[in-house]
Amino acid sequence: MPLLLLLPLLWAGALAMDPNFWLQVQESVTVQEGLCVLVPCTFFHPIPYYDKNSPVHGYWFREGAIISRDSPVATNKLDQEVQEETQGRFRLLGDPSRNNCSLSIVDARRRDNGSYFFRMERGSTKYSYKSPQLSVHVTDLTHRPKILIPGTLEPGHSKNLTCSVSWACEQGTPPIFSWLSAAPTSLGPRTTHSSVLIITPRPQDHGTNLTCQVKFAGAGVTTERTIQLNVTYVPQNPTTGIFPGDGSGKQETRAGVVHGAIGGAGVTALLALCLCLIFFIVKTHRRKAARTAVGRNDTHPTTGSASPKHQKKSKLHGPTETSSCSGAAPTVEMDEELHYASLNFHGMNPSKDTSTEYSEVRTQ
């Protein structure tokens, strides 16, 4: 009796290890979160003559699934319900009618970790390949976007910056690009895996951060890259010197030098004119003073018949007249002296007064 009970078990085990049913698949695969992977797979099964015209359906199940109750994660059977969390992300790309059971996984998520097995059904022929199974490992997303800057950044000149994720999958959900920058920017054209930012930097933007952030919405993960802007600033109107060259320098530099030279020459000429004018005024004033002194001396003629008293009085007033030329004596006394002298003297001034006149002229 115990032997009769063992016979069905042995028969089931023989079906499970039936050499007519075999499968080749990569036993372990690793994929980064948010990315995709394609797992090649091939299987074989015997085809009874009565099932030759039956369609072939393939299914991928999680390890431990109960076929009659649990839904597969992927299948080529159109009316078959699949697991909600894997719908649209797990796909049976291979054609089971051609013995192809290849599986595609896109927008990989952490909860996709685990083992999976394949099952085929063709008419009355149905078989689950429990060995080997596929083991899926989902790791952190370590890839980062790449930022391309063509040429150098100059203040006031627009440049197109490109952020790309060439390592992303074509079949997955298109990533979402975001830019963060303090400089004036605007969005340019974009493709599935790249975005263009039009930036017009300013001098104060040198050394500031620019970030390109990429979100993979299908997996809920984000990656980014940050760079520092290198804005090359060259002064537009330098006037500190003239540098030799081939004549191809900027007009602004030459104009600045010419304007500086003209301004310097103008200032120099103005100073020279002021000095000449001052010198002319002083010289003219002194000449007038000298002529006035000579005229006053001529209005005091002396005669031989003049009394000694008158001569003495005239000599006493001589220094007063000389002082009056320099503005030291009062004008009233000067007029009185001139009136008195004109009535009493008819001769030339003494030689002493003449020498005094030339002594004053030499002081000019």
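Heads up, the Cβ atoms here are built off N, Cα and C, so glycines get one too.
Keep in mind that this structure shows the original residues, not the substituted ones.
These numbers come from a predicted model, not from an experiment.
Feature annotation from Swiss-Prot assigns N-acetylneuraminate binding site to Arg119; the stated evidence is similarity to another entry. Per Swiss-Prot, the feature D-galactose binding site maps to Glu154; the stated evidence is a large-scale study or a structure entry. Annotation source Swiss-Prot lists domain 'Ig-like V-type' at 19-135. Per Swiss-Prot, domain 'Ig-like C2-type' is recorded for 145-228. Under the heading of mutagenesis, Swiss-Prot lists Asn100 to Ala and annotates it as follows: Significant loss of binding to peripheral blood granulocytes. One mutagenesis experiment catalogued in Swiss-Prot, Tyr340 to Ala, is accompanied by this note: Abolishes binding to PTPN6 and PTPN11. Increases binding of red blood cells. Record note (Swiss-Prot) on the mutagenesis of Tyr340 to Phe: Complete loss of phosphorylation by LCK. In Swiss-Prot, the entry for mutagenesis Tyr358 to Ala or Phe states: Reduces binding to PTPN6. The structure shown retains the original residue. Listed in Swiss-Prot is the mutagenesis experiment Tyr358 to Phe, annotated as follows: More than 50% loss of phosphorylation by LCK.
Feature map: Swiss-Prot annotations on the structure.
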residue: Asn100; record: mutagenesis position; DSSP class: strand
residue: Arg119; record: N-acetylneuraminate binding site; DSSP class: strand
residue: Glu154; record: D-galactose binding site; DSSP class: coil
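Here the domain 'Ig-like V-type' (19-135) is broken down by DSSP into helix, strand and coil counts: 12 helix, 52 strand, 53 coil.
Cβ-based neighbour count (10 Å, all protein chains) for Glu154 (D-galactose binding site) stands at 15. Working note on the recorded positions Asn100, Arg119: by count of other C-beta atoms within 10 Å of each C-beta, Arg119 ranks first. The two recorded residues the residue listed as 'D-galactose binding site' and Arg119 (N-acetylneuraminate binding site) have their Cα atoms spaced 62 Å from each other. Straight-line distance linking the Cα atoms of the residue listed as 'N-acetylneuraminate binding site' and Asn100 (mutagenesis position), rounded to a whole number, equals 12 Å.
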